[in-house]
Amino acid sequence: MDDSDDEYSRSHGETLTFVDPEDDGVSIGNTQDSQFAYEQFSVPTQSSQATDLLPGGTDGTTNDLPFHDVEDDESDSEKSLTEEQHEQKLPEHACRYCGISDPLCVAKCTVCRKWFCNSNDGTSGGHIVHHMVRSQHKEAYTHKDSPCGDTQLECYRCGSKNVFNLGFIPGKKDQVVVIICRTPCASIAFQNDDNWSPEDWKSVIAEKQLLSWIVNVPSEEQVARARKITATQAVRMEELWRDHPEATVDDLNKPGLDREPDHVQLRYVDAHHYSKVFRPLVAIEAEYDRRVKESASQAVGTVRWEQGLRQSVLAFFHLPQFADGVMKLAKGDELRLKHSQTVDGSEWTKIGSVFKIPDNHGDEVGIEIRGAVDKSVMESRIMFTVDVVWNATTFERQYKALAALLNDSKAISPYLYQKLLGHPAEEMMLKFDLPRRLSVAGLPELNSSQMQAVKQVLTRPLSLIQGPPGTGKTVVSATIVYHLVQKTEGNVLVCSPSNIAVDHLAEKIHKTGLKVVRLCARSREHSETTVPYLTLQHQLKVMGGAELQKLIQLKDEAGELEFKDDLRYMQLKRVKEHELLAAADVICCTCSSAADARLSKIRTRTVLIDESTQATEPEILVSIMRGVRQLVLVGDHCQLGPVVICKKAAIAGLSQSLFERLVLLGIRPFRLQVQYRMHPVLSEFPSNVFYDGSLQNGVTENDRHMTGVDWHWPKPNKPAFFWHCSGSEELSASGTSFLNRTEAANVEKLVSKLIKAGVQPHQIGVITSYEGQRSFIVNYMHTQGTLNSKLYENVEIASVDAFQGREKDYIIVTCVRSNDILGIGFLSDPRRLNVAITRAKYGLVLVGNAKVLARHDLWHELINHYKSKEMLYEGPINALKPLNLALPKATIRTKNNIAGNANRFGIKRMQYTFNEYKSNDPSQPRLPPTYSNSQNLLSMSKLAQTFNKNVPIPAHMMDPNVYAAARNQKDRRRGDQRRPPPQAEAAMDLSQGMMSQQSQQYPPQGASSQSQYLLDGASSLSGWSQSQTTTTTTRHHHHRQNRNSQQQMSQDMDDIQQKMDDLLFSQDC
């Protein structure tokens, strides 16, 4: 298990649990994990064959691999055994994966009573640990003949049996160790006994195996004689055991056991084909979500009761599984509270909506129960149990949207229908008289790239806007909506997959003076929101009329109405809701809520979807199956993508957003290019690596100098540094996440020092990719922090996902991963790194093990950047000293690629810019310029024209009869070695927008054709910008191979220069 063990809810920042992405098998899904190769991220695998299905699996393995028994060599006369005979011969305590039965090497899962060995052959950890992670069984029992004897592993103080939370410390007597849980017992012991320190505690699990003095690791000879099992098979066994506990490995080979769904495609024949692909994926995701939610039942003990508003009752309780990261909740989710301690033994049950989840202010979960609760229940000490109520509404709406696409010809315009399916459609422009002034009162003035995006979007039926961090995409979206309202009949619908993003955009649009209604799902009408004054519920109370207002007040006071009054209330409410929605200029809601029945009669022809790269295609479909004629998608495919919890669905392509697919089809996004968030020092690395050096700084160093704060950075005028620390990682109590106690202690030191320096706690954010680390830091600050625990409550400690789209003045990133062999998991995803290091305005601190992280090429580049800028340090916080570290050679390639300046660390690119063609060194990074004087439109236009020459060369300007050949990756060289620029692009079917590698063929030796150029191909989405047309794969090669082709192409460069100048001139006009 790796970081895919940690995933997070995009709406409220709570986490979703994922398991072991470094295993090769299909497991709980994580769409932003290192298991996805960079081709799947930047140009998904289907792009290599635009009309073919995606290849199955992530690692080339099949799902029906048979097991092979190893013959027993002890007796020459013994014949090989069949699988069935082998199973019959094995003793009860044999490993259920591989069959190893040495009592010294096995342990029993106390929950399911199955035995497993401590070998990691075929899996990323010991078989017993792998089983406990996958099944979420957390208790183990050693064999009577094992080193520890017949023993239940448990804490000697509290009796906790959670193996993932157990460790040991030296006993006060020689040759004795004490098994004790990490929290709370070890923490208490360290505080009360000076003879013990936190460094003395060691986990009983190291490198995902039980320590050998507890359960021996099988020898190489034992492993060689055992049944061979792959990670895929182990995962499938765990899934099979959920419904069939007595299943054996033979059952894996039964036909039809695990049919893989069809993969998404770049293009679809028709709506029937589209629906046939996506309906099974939605069904798989829905079933998996249901299973996960309904299996999350646990005892919560006693409940604390309070009287709420509107005659509701509030129930507060502790959820141990939430603290462990097993149960995932978001505000608005429904929980079922129940007990069986009634007089007649019947079950008492109530359903409530979650309004509070554990945070820095407290570790209780709070639910609001509508209606009365018997006093006898509230006053008795009853032991309650909690279940999660699964809500199928979201998936049902996706089914209906797919059906509408199939059956309703009026559900979407013919043009958008063709674009959705990937068919060629004649480009069209909408009739729209552009206003003389594009900037809107109440919003900041637009810069040049923002103006260009607004102009283009208003006149097109389909537009994509890419908004890198801090570039003001919310301002641009609000401006677009304002102008659309002035020219469009009916409402403009604004959607996002995230409630937080909807609230933020609704607030920004409201500042323009438009009438905005924030439509919430009925289950969330009483949930917290940052724009309560815009909600439909609030506007009903204010503008609903005297009779309706009276009934609303009566309902709030009494909790419910009499039958006659309730009918009248519902009638008046429906009429008034329709009036308010019909009269609104803009309706804001989530993508799912766009299918709310209250919108069924509202005419909407224009839809803008914010954060569209975080939504799956069926989610987007829900928003647009309303007869939509104009669609604007806003997002950034270089940041986090959709959350898909079922890995099988994610691998099949459900995790690819519509935004990404449209880019692959040749629709050019308009990229915003001026960032207003980060100090220029902080923006340099993400600009060069993730955005091809295109980000300009709209703020200066002086703008990002914090006054009134007594904080001194190790390197003056450089508000960032990497703090190297070598503490070891540990599995968290959930078994599906990680924590690093050394880094947590250093984070507390940094936070405390910032607060002492005058920084307000709410200005500080701590980012981690691991729920285990987040939970540990929160607890550590409250129990062992040097300042008053109240001061830490307003320090936000959250996941990367929770911080996307947001910012803080100071950001601390704790990397957590520190091991010798297991890799860095989540951290290998460049999109996560991009989000994490682009949240800070004034200062950024990275805390991690530089030696371990530098083995990965992208982190090697980041750490080398910090080292070159003299921002790499080690030592105590008050005595930091430069780290003189010889960085190890990066041995792990980036799998998820969004590299812009790709040649710097060997990542392919889809295209090169015209300036790179003209220059002789495309590998030279372009530093982000400072974008000054935003009020001078003439200088803005001139600068934009100059800067926009850094765009990919349109394919039609190149010779269409070009051959391309891939160069061996081993021939790549890092450093400052100069390479010739590419001289041509691969052949391409422009009418279809095909990016087929079939057109890239090796030319015959000695061919004299002028189109005989060897080019270096690539696949990255990050280089697409507002000046881009349909691009194809380009390839450049070694000097000696290219010398002749350079001479052949030189005569065409002047013509290309003139065509590019004409293109840029026409765009600027």
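Placement of Cβ uses the backbone N, Cα and C atoms for every residue, glycine included.
The average pLDDT the prediction assigns to the domain 'Upf1 CH-rich' (87-244) is 89. Annotation comment: Swiss-Prot describes 87-244 as domain 'Upf1 CH-rich'.
For His131 (Zn(2+) 2 binding site), the same-chain residues lying six or more positions away in sequence with a CB closer than 8 A to its CB are Arg96, Tyr97, Cys109, Lys114, Phe116, His137, Glu238. Taken from Swiss-Prot, the feature Zn(2+) 2 binding site covers Cys109, Cys112, His131, His137, and the record attributes it to sequence analysis.
According to Swiss-Prot, the feature Zn(2+) 3 binding site maps to Cys155, Cys158, Cys181, Cys185, an assignment based on sequence analysis. Cys158 (Zn(2+) 3 binding site) carries neither a helix nor a strand DSSP state and counts as coil.
Note: Thr474 (ATP binding site) has non-local neighbours His504, Leu505, Lys508, Asp610, i.e. same-chain residues 6+ apart with C-beta under 8 A of its own C-beta. In the three-state DSSP assignment, the secondary structure recorded for Thr474 (ATP binding site) is helix. Taken from Swiss-Prot, the feature ATP binding site applies to Gln450, Gly467, Pro468, Pro469, Gly470, Thr471, Gly472, Lys473, Thr474, Gln639, Tyr676, Glu807.
Gly470 (mutagenesis position) counts 23 other C-beta atoms within 10 Å of its own C-beta, drawing on all protein chains shown. Quoted from Swiss-Prot for the published mutagenesis Gly470 to Arg: In R866; loss of activity and increased phosphorylation.
Record note (Swiss-Prot), mutagenesis Gly472 to Glu: In R895; loss of activity and increased phosphorylation. The unchanged residue is displayed. Taking the Cβ of Gly472 (mutagenesis position) as centre and 10 Å as the limit, one finds 22 other Cβ atoms among all the protein chains shown.
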Practice prompt. Run through the Cβ atoms and count how many others sit within 10 Å of the one on Cys155 (Zn(2+) 3 binding site).
Written response: 20
Worksheet entry | Closest of Cys112, Gln450, Gly470, Gly472 to Cys181 (Zn(2+) 3 binding site), Cα positions, recorded positions only | Cys112
Fill in: Cys112 (Zn(2+) 2 binding site) versus recorded positions Gln450, Gly470, Gly472 - nearest by Cα
Gly470
Worksheet item: Rounded to the nearest angstrom, how far is the Cα of Cys185 (Zn(2+) 3 binding site) from the Cα of Tyr676 (ATP binding site)?
Response: 47
Worksheet item: Using Cα-Cα distances with a 10 Å cut-off, which of the binding-site residues Cys155, Cys158, Cys185, Gln450 are near Gly472 (mutagenesis position)?
Response: Gln450
